[in-house]
Amino acid sequence: MSEMTPREIVSELDKHIIGQDNAKRSVAIALRNRWRRMQLNEELRHEVTPKNILMIGPTGVGKTEIARRLAKLANAPFIKVEATKFTEVGYVGKEVDSIIRDLTDAAVKMVRVQAIEKNRYRAEELAEERILDVLIPPAKNNWGQTEQQQEPSAARQAFRKKLREGQLDDKEIEIDLAAAPMGVEIMAPPGMEEMTSQLQSMFQNLGGQKQKARKLKIKDAMKLLIEEEAAKLVNPEELKQDAIDAVEQHGIVFIDEIDKICKRGESSGPDVSREGVQRDLLPLVEGCTVSTKHGMVKTDHILFIASGAFQIAKPSDLIPELQGRLPIRVELQALTTSDFERILTEPNASITVQYKALMATEGVNIEFTDSGIKRIAEAAWQVNESTENIGARRLHTVLERLMEEISYDASDLSGQNITIDADYVSKHLDALVADEDLSRFIL
């Protein structure tokens, strides 16, 4: 689990997301509180429940990007889901319980990777011995059994040295590796994913663990053998228990587009993909026990972060019980022209940096001037104001249109320097931006 302070988390988010300081502070505090809770004594720790967050803001201002970056920083089981994909229990579609099952699967995968990494040094030693056994087979007694030698032979030590120095990397050997499990694809209706995964596991285990001889270069064989030996050193039962503990104590669920499951206006009959989903989310957020293929998972201390644009619906349109379980409200601000300028230049992998790198592969050197950046930002903001406001996503549309000609002719422009300034941007975009009908369809 991440031990970063709130200030460090915000600083890391600042490298990728412009503005939205309130949202960054809220998620940073929530993440740090996970660590603080684990420092408490057992009795008090059980009483401290997470303060779930509701992020409200127009589309394209950074709600989903905060979730993506948070997943990398958290070093904890994390899953992002779309609220619109679920239906009420009893109807065709995914049930909300599958959120916890998917989160547990992600945790098992994460814990397995950590366990394999922890055992990598020992696995490398075992893989090395298996390759040496192929290169220099150990001596056998009269009954065909391998004799245990007190000291490795001089030849074995010489080959070990060559192996470690990479002198034997390109030599081909034939080695026995675990055969891939039998692949069985089972198609089932939505909502029955749990049953299909159990059937697949059953079929895969039918054949047992078989060995298959393969001819490989030593450097390729070494990678496969390390993975195989590391997997043998991992205890599956311990791994499952560690994964369940990680989900229960540190798990984070990000629910996007929650405004799309708000009930709109007066309607009769069951609303299975809106209010029904909200009712099903209640026990998860409040705390319940969900059955997964790895074991029972309690959701009492899982942190839920919900987000939505709320352009048509309002947060008060959520059912009152769910509103009460999302106590921290954070409003994200609409982006201005100066925000667009910063988005184009400040993030570590801004879209201007990406375009420059892509064109550099063809030998074309692109240079964006300050005046060019300013004009691109103004054009994006202008189109957002005159048509539909889609936030920072408009920059991708505008820049793609601006770079279209260069991207098409890049292979013929090798070795050239192209400067994108205000005049260049105006020449290529002004006519489109000014014509509202054209910008509505093209930008």
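Glycine residues also receive a Cβ, built from the backbone N, Cα and C atoms like all the rest.
The ATP binding site annotation in Swiss-Prot covers I18, G60, V61, G62, K63, T64, E65, D256, E321, R393. Around E321 (mutagenesis position), a 10 Å sphere centred on its CB holds 13 further CB atoms from the protein chains shown.
Quoted from Swiss-Prot, the note on the mutagenesis of K63 to T is: Can neither bind nor hydrolyze ATP. Do not form multimers, but stays as monomer. Sequence-distant contacts of K63 (mutagenesis position), defined as residues of its own chain at least six apart whose C-beta falls under 8 angstroms from its C-beta, comprise A23, M55, G57, D256, S307, L332. In the three-state DSSP assignment, the secondary structure recorded for K63 (mutagenesis position) is helix.
A coil conformation is recorded for E88 (mutagenesis position) in the three-state DSSP classification, outside any helix or strand. Swiss-Prot gives this note for the published mutagenesis E88 to Q: Severely reduced protease activity.
Annotation of the mutagenesis experiment V92 to G in Swiss-Prot: Partial loss of protease activity.
DSSP assigns E95 (mutagenesis position) to coil in the three-state reduction, outside any helix or strand. What Swiss-Prot says about the mutagenesis result for E95 to W is this: Partial loss of protease activity.
Looking at Swiss-Prot, the entry for mutagenesis of E266 to Q says: No effect.
Cβ neighbour count for E286 (mutagenesis position): 14 (other Cβ atoms within 10 Å of its Cβ, all protein chains included). Quoted from Swiss-Prot, the note on mutagenesis experiment E286 to Q is: Reduced protease activity.
In Swiss-Prot, the entry for mutagenesis E321 to Q states: Complete loss of activity. The structure shown retains the original residue.
Quoted from Swiss-Prot, the note on the mutagenesis of R393 to A is: Complete loss of activity. In this view, R393 (mutagenesis position) is surrounded by 13 other Cβ atoms within 10 Å of its Cβ, with every protein chain counted.
Record note (Swiss-Prot), mutagenesis E436 to K: Partial loss of protease activity; when associated with K-437. The unchanged residue is displayed.
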Taking DSSP three-state, what's I18 (ATP binding site) in: helix, strand or coil?
coil
Which one is it: of the binding-site residues I18, V61, E65, whose Cα lies the shortest distance from the Cα of E88 (mutagenesis position)?
E65
Let's check the environment of V61 (ATP binding site): how many other CB atoms sit within 10 Å of its CB?
26
Tell me, how many other CB atoms lie within 10 A of the CB of E65 (ATP binding site), whichever protein chain they belong to?
17
Between E65 (ATP binding site) and E321 (mutagenesis position), what is the CA-CA distance rounded to a whole number of Å?
28
For E95 (mutagenesis position), what is the tally of other C-beta atoms lying within 10 angstroms of its C-beta?
19
CA-CA, which of the mutagenesis positions E95, E286, E321, R393 lies nearest V61 (ATP binding site)?
R393
